[in-house]
Amino acid sequence: MALQKVDISLSTEQLLQAQVHVWNHMYAFANSMSLKCAIQLGIPDILHKHGRPMTLSQLLQSIPINKEKTQCFQRLMRALVNSNFFIEENNSNNQEVCYWLTPASCLLLKEAPLTVTPLVQVVLDPTFTNPWHHMSEWFTHEKHATQFEAANGCTFWEKLANEPSKGRFFDEAMSCDSRLIAHVFTKDYKHVIEGIRTLVDVGGGNGTMAKAIVEAMPTIKCTVIDLPHVVAGLESTDNLNYIGGDMFQSIPSADAILLKSIIHDWDDVEGLKILKKCKDAVVMGGKVIIIDVVVGVNHDIDEVLEDQLHFDMAMMCYFNAKERTMSEWEKLIYDAGFKSYKLTPAFGVRSLIEAYP
């Protein structure tokens, strides 16, 4: 029996719009690489140090651009303006356009307290971009558990453990992310931890989040538990303690257990194990505080849903893990034995979940 042809005839307008859509996604990486270049050239920092908008000529005097490529630099700036990393302003003294920072590029200032530059540099490093080229191979072969393993010959965590420089690179990226989240958490959601005496930050790295919590609320005693090589050499204080351990084996008891961007690194089987360990560690009347993506929450905010889906694909790429919808979170929470939970759309792309045993 002959296959019936499907009519996919398009009007000229539909045809050209379809081409635009394909091309837009085909070259989407150009935005990422232009962003990476802006950071490497230090453009945001140069503008910030200057203290006011700069003309192209002024920027070129501050950056060692090859003279033959000055016109190309103008095109880079045009692309970055289009991506809303810089704005153009008219220069009243002459006709040359001036460039200035946007809220997004303020997050790219290397010395800014809430900089996200280390995270951008990690995500766009070849070690972490190469695995994306193995997606179709990973889907069709059983050999590798993850795309990351297909590209690097080892798991994500093995790579960081075997190459200390990569490990430090990644830890700083996580720290910068924690600084931003901690800033919002202690500023706008301090009530979530009011009345809590003890808190354990599971997988808390070098303690960036915990430090912010004890600084904002000195009466809380925080413990950070992470792998021994992560916390090695970190000094404890009166209200901040570091423990080298394994969250799959044991978690210290506390009034509250914090999981910031932890469960999304794991599939449902491992995620359930972690949540059960956290539930067992919470004292009576306590709770588990989860800061993670809930796919679909805040979807009406510009770019949020797309970011959530990007995160989900990244978790699949690196760990064969995932970001979860609210129904998936709910199942995981109840399967772990929690009786109730509260969801707060608190952090843009991410949400705050309080789970109660």
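Including glycine, each Cβ sits where the backbone N, Cα and C put it.
For all the noted positions, this structure keeps the original residue and models no substitution.
According to Swiss-Prot, the S-adenosyl-L-methionine binding site annotation covers G203, D226, D246, M247, K260. The mutagenesis experiment S261 to F is recorded by Swiss-Prot, whose note states: Induces a substrate preference for chavicol. Sequence annotations record features per position, and here Swiss-Prot assigns active site, proton acceptor to H264 based on sequence analysis.
D246 (S-adenosyl-L-methionine binding site) and the residue listed as 'active site, proton acceptor' are 17 Å apart (CA-CA, integer value). Secondary structure at D246 (S-adenosyl-L-methionine binding site), taken from DSSP and collapsed to helix, strand or coil, is coil.
Compared over the recorded positions K260, H264, the count of CB atoms lying within 10 A of a residue's CB peaks at K260. Applying an 8 A CB threshold to same-chain residues 6+ apart, the list for D226 (S-adenosyl-L-methionine binding site) reads G203, G204, G205, Y242, G244, G245. Mapped onto three states, the DSSP output places D226 (S-adenosyl-L-methionine binding site) in strand.
Comparing the recorded positions G203, D246, M247, S261 on other C-beta atoms within 10 angstroms of each C-beta gives the minimum for D246.
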